[in-house]
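What follows is a single structure, written as structure tokens, with notes after it.
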Amino acid sequence: QVQLVQSGGGVVQPGRSLRLSCAASGFTFSRYTIHWVRQAPGKGLEWVAVMSYNGNNKHYADSVNGRFTISRNDSKNTLYLNMNSLRPEDTAVYYCARIRDTAMFFAHWGQGTLVTVSSASTKGPSVFPLAPSSKSTSGGTAALGCLVKDYFPEPVTVSWNSGALTSGVHTFPAVLQSSGLYSLSSVVTVPSSSLGTQTYICNVNHKPSNTKVDKKVEPKSCDKTHTCPPCPAPELLGGPSVFLFPPKPKDTLMISRTPEVTCVVVDVSHEDPEVKFNWYVDGVEVHNAKTKPREEQYNSTYRVVSVLTVLHQDWLNGKEYKCKVSNKALPAPIEKTISKAKGQPREPQVYTLPPSRDELTKNQVSLTCLVKGFYPSDIAVEWESNGQPENNYKTTPPVLDSDGSFFLYSKLTVDKSRWQQGNVFSCSVMHEALHNHYTQKSLSLSPGK
């Protein structure tokens, strides 16, 4: 069984260093490339670094290049990530991940290691009960909440009635505030009829500060002589999040394909399922977007997607696309904007490299395509042989070079016999700065080699 077990992490001051480890078992470590990926609080996954199985190639995300170093020790079956000059924005859960043998996705993950970069001191949370008024609980159910505010560092655990109450409980991810302290909230849905007869207690445990708080949550009786406290800020109770994705590079560069900008809304509640999309191109509203039927997710929320078809030349000319999302659970609409990276396009240079002599002792060999000097980073690389597509290839993400351009490698794995038979293999590159947006470089075994 494949296992990746991580260690390291913790709380560190800005500017200091930290090392993460990823110990592998259940497979031949020296034959696999393993990546580091991270997820900052409230954000999506971000690729960090990769080192090839033989240690010859290392690539880093722009945000960590020059500060982080990836390394491996095959004798210990361990991958490392040395992090120097750490910044608050490096705060995240870090994962090591291995790609599945036959597919370009991460199939095996470490358990995750939390790294917190902050100058804040350890601080226990303040806990506030969140309860409806007695007049607003007549709908059959009532939502009771618990706001856990201003603590450091992560994590904090929240339970209800000392763990006896688990049904209807939803604890939202922590939010890192501008103060450098964390806040989160937990909500439980209970029958309205149980209020007043059943006791509900929110149990909070913050081990770093050795703080334990038990807070009773009960509805407030409000009348003309009693003013209910204001509701907490909606963002602290969670709510929909919006993500805007650009079209695929290949779609923008081939006239036969249809480029699309995609707006994705997640964490839409059952109570407020209706989502409204408004789309704008360079500030002018357009009405040709298509909204797909909402999909229910494993965490009992909805995911809603709206897709806007764009004109090839509009995207390449740098027009700005804005998705505006409205939902009753949001205090105000959320707007996300996207466009092609600004700057003068630079034409990629393409070089093909045959297998090394040492590799010819193996049953399979690697053909390499180096693509360098291009800008922006939107690019597509494919392989073919004798007019037929080749699928057994992997391409690194574009890497920022010292001159402001990007480079990448694409590696095609083929049986040695196919190479020695003199078959011609071609690396095809699509980029906006190329003539007709396309170029191709071929390689084959030269006679006598």
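Here the Cβ of each residue, glycine as well, is placed from N, Cα and C on the backbone.
The noted changes are left out; the structure has the residues it started with.
Here Swiss-Prot flags 1-96 as domain 'Ig-like 1'.
Annotated domain 'Ig-like 2' per Swiss-Prot: 125-218, in sequence order, evidence recorded as sequence analysis.
Among the features that Swiss-Prot reports, domain 'Ig-like 3' is placed at 240-339, with the record citing sequence analysis.
According to Swiss-Prot, the mutagenesis experiment Ile255 to Ala carries this note: Impaired ability to activate the classical complement pathway. Taking a C-beta cut-off of under 8 Å and a sequence gap of six or more, Ile255 (mutagenesis position) has these contacts in its own chain: His312.
Secondary structure from DSSP puts Tyr302 (mutagenesis position) in a beta strand. Where Swiss-Prot documents Tyr302 to Asp or Ala as a mutagenesis experiment, the accompanying text is: Enhanced ability to activate the classical complement pathway.
Where Swiss-Prot documents Tyr302 to Arg as a mutagenesis experiment, the accompanying text is: Impaired ability to activate the classical complement pathway.
Here the residue is the original one, while Swiss-Prot reports the published mutagenesis Lys324 to Ala with the comment Impaired ability to activate the classical complement pathway. Its own atom aside, the Cβ of Lys324 (mutagenesis position) has 17 Cβ atoms within 10 angstroms in the protein chains shown.
Residues annotated as domain 'Ig-like 4' in Swiss-Prot: 348-444. Averaged across the domain 'Ig-like 4' (348-444), the predicted model reaches a pLDDT of 93.
The DSSP secondary structure for His437 (mutagenesis position) is helix. Counting only same-chain residues at least 6 apart in sequence, those with a Cβ under 8 Å from the Cβ of His437 (mutagenesis position) are Leu253, Met254, Met430, His431. Quoted from Swiss-Prot, the note on the mutagenesis of His437 to Arg is: Enhanced ability to activate the classical complement pathway.
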Assigned element (helix, strand, coil) containing Ile255 (mutagenesis position), judged by DSSP: coil
Cβ contacts of Tyr302 (mutagenesis position) (under 8 Å, same chain, 6 or more positions away): Val268, Ser269, His270, Pro273, Arg294, Glu295, Glu296
DSSP-derived class (H/G/I helix, E/B strand, else coil) of Lys324 (mutagenesis position): strand
